[in-house]
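K.L.:
What Swiss-Prot notes for the published mutagenesis of L29 to A is this: Abolishes interaction with ATP2A1/SERCA1. Under its mutagenesis annotations, Swiss-Prot gives F30 to A the following note: Abolishes interaction with ATP2A1/SERCA1. Among the sequence features in Swiss-Prot, the mutagenesis site F33 to A is noted as follows: Abolishes interaction with ATP2A1/SERCA1. Looking at Swiss-Prot, you'll find the mutagenesis D35 to A noted as follows: Does not affect interaction with ATP2A1.
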Amino acid sequence: MSGKSWVLISTTSPQSLEDEILGRLLKILFVLFVDLMSIMYVVITS
């Protein structure tokens, strides 16, 4: 699937499967980033 068709699908149906998967991936990446930052903070301050 090309980027243009993906944008077209995501704009016409926000509740599409691709958007749900992308949202979950972004949530997981954000959680991992926060965990990494907290671990780095503990390592630096200890």
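Even glycines carry a Cβ here, placed using N, Cα and C.
Nothing has been swapped: the model has the original residues at all the noted spots.
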K.L.:
Write down the Cα-Cα distance for L29 (mutagenesis position) and D35 (mutagenesis position), rounded and given in Å.
P.N.:
10
K.L.:
So how many other Cβ atoms are close to F30 (mutagenesis position), meaning within 10 Å of its Cβ?
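P.N.:
So the number of other Cβ atoms within 10 Å of F30 (mutagenesis position) is 10.
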K.L.:
Run through the Cβ atoms and count how many others sit within 10 Å of the one on L29 (mutagenesis position).
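P.N.:
So the Cβ neighbour count for L29 (mutagenesis position) comes to 10.
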K.L.:
What is the total of other Cβ atoms whose distance to the Cβ of F33 (mutagenesis position) is within 10 Å?
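P.N.:
Looking across every protein chain shown, the total is 10.
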K.L.:
10 Å Cβ neighbour count around D35 (mutagenesis position)?
P.N.:
10
K.L.:
Can you tell me the three-state DSSP label for L29 (mutagenesis position)?
P.N.:
helix
